[in-house]
Amino acid sequence: MPFSELLEQVGSTGRFQVLHVTLLCIPVLMMASHNLLQNFVATVPSHYCNAHANLSQARLSLEESLLITVPLDGAGKPQRCQRYAAPQWHLLGKNGTSGSGDLADATESMDAALQECSDGWSYNSTVRSSTIISEWHLVCDMHSFKQMGQTIYMGGVLVGALLFGGLSDRYGRRILLLISNLLMAVSGTCAAFSSSFSLFCVFRFGCGLALSGLGLNTFSLIVEWIPTRIRTAVGTTTGYCYTLGQLILVLLAYFIRDWRWLTLAVSLPFYVFFLIAWWFHESSRWLALSNRTEHALKNLKSVARFNGRHEEAEKLDIKMLHESMKKEMSCTQGSYSILDLFNTPAMRKRTLCLSAVWLSTSFAYYGLAMDLDKFGVDIYLIQVIFGAVDIPAKVVVVVSMSLIGRRRSQCAVLVVAGITILLNLLVPYDKQTIRTCLAVLGKGCLAASFNCCYLYSGELFPTIIRQNGMGWVSMMARIGAMVAPMVLLTRDYIPWLPGLIYGGAPILSGLAAIFLPETLGYPLPDTIQDVEESGSGRKSKMSTKETITLQDKQANLLKQSA
């Protein structure tokens, strides 16, 4: 019997699976918190230059000190990065409490020499009592360091994907999950107590590493202990756990206004997750493929007993396990690499088009999700809206993929996302409601695009190199997430350029998706030859295979997409 039947024999949807999946899904909530933590720990508060040192002896109110120290910008607000080179005493009235407001005073103030904030800044602590921006003065000439911090974190996610993927296949899912939980807990704790921005970035890089390890091994352990028929439901549930995690972050951030305590709050639970992870059973499928059949058999018997199938546990033996793994062992024979994604014309076209789709989706998604300050709306409210919109977006795209197909759905969500981002460039800044609605629609479309990506890519890559293909496009997504924060820096030179790039990328990739074949109702390709024959229009052996339905969509996806 195949391994799937062996899993049914020990209980594929019993108490073990319910508890196993539940305990694995809980950490996903906090993974979302780490991914979007920058929105709250790196909020840029309103700020202005501190007063001159010689004003400390003067008996002036805050308003008076600000009046003679900091010039106003075009919007009538105190400038953030400059102050008068010398106090402008003439701006105070004769009684020392109010300005005279005559033309001579105004002209003299305009001609006054300005200087940088050599005595530091004062920050508004109304929204956040403390952030890494106010802690290390990452403003004015240092403002680009904010985006650098997020890029370094995403760099850790990328390196972690490359590192933990191979280690997981070599040493197992459970041990890597334990290491990842501990790494996240320790790195997050150290980040919370960092004494410098450099140390903070180092530990956030560690958090990024851990996040990849958690994602990969969590989904691997889930998918390898459940049957194909419920993988869609479980995969959807896991996705909604991530969405719920975004809302939990808002709740934590609302009550914990200090960045250090907030970072600690989203990191400490991973110590608990580390202890829980000791209970998890290693994947028997991986153990058998790694020639550790005795351990695999022991785990299967343990699962059978946990599910109340004591008689079935007694029937299991090494011979039965070997028979069930014959097919899987034959599929692992042969050597394939990422180069096989580019060696043939049809395969190369699919890979390049999917690379563009994944990169632009992640690029635009994080470009929107990590720049909440620009909307002029309460950051807690906008984060709730941005998180909640994922729920209907994912439902709509699943229905759409069943009705009009994968290709049209993928093209539509990308093009609509790009158009909404570009339209925001035309809306005046004071029309915040319209700007926010367009951004929310765009973010929802990009969340839907992620959902579509996972299914569509898994159906386009042939079985023998599906894991390599999903690994490649996932890497493209992480590169997009790394680049996204740095694009915001171009705003200093051309204010509308980031929006143009964020909006143009998904439109171009949506057009690229037109060149991909439709997969709705078609069988999964098993070999590169299947892909080439399908691309050339010749009749393929695939035509005799059983087609798949949407309910089977994540049968081969969850492991690879982690």
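Heads up, the Cβ atoms here are built off N, Cα and C, so glycines get one too.
Packing around HIS34 (mutagenesis position) is summarised by its Cβ count: 26 other Cβ atoms lie within 10 angstroms of its Cβ, all protein chains included. Mutagenesis annotation in Swiss-Prot: HIS34 to Ile, described as Reduced transport activity; the structure shown retains the original residue.
Quoting Swiss-Prot on the mutagenesis of LYS394 to Ala: Reduced transport activity. The Cβ of LYS394 (mutagenesis position) lies under 8 Å from the Cβ of THR236, GLY239, TYR240, THR243, ALA447, ALA448, ASN451, each of these being in the same chain and 6 or more residues away along the sequence.
For the mutagenesis experiment ARG478 to Asp, the note given by Swiss-Prot reads: Reduced transport activity. ARG478 (mutagenesis position) falls within a helix when secondary structure is assigned with DSSP. Taking a C-beta cut-off of under 8 Å and a sequence gap of six or more, ARG478 (mutagenesis position) has these contacts in its own chain: MET154, VAL157, LEU158, ALA161, SER362.
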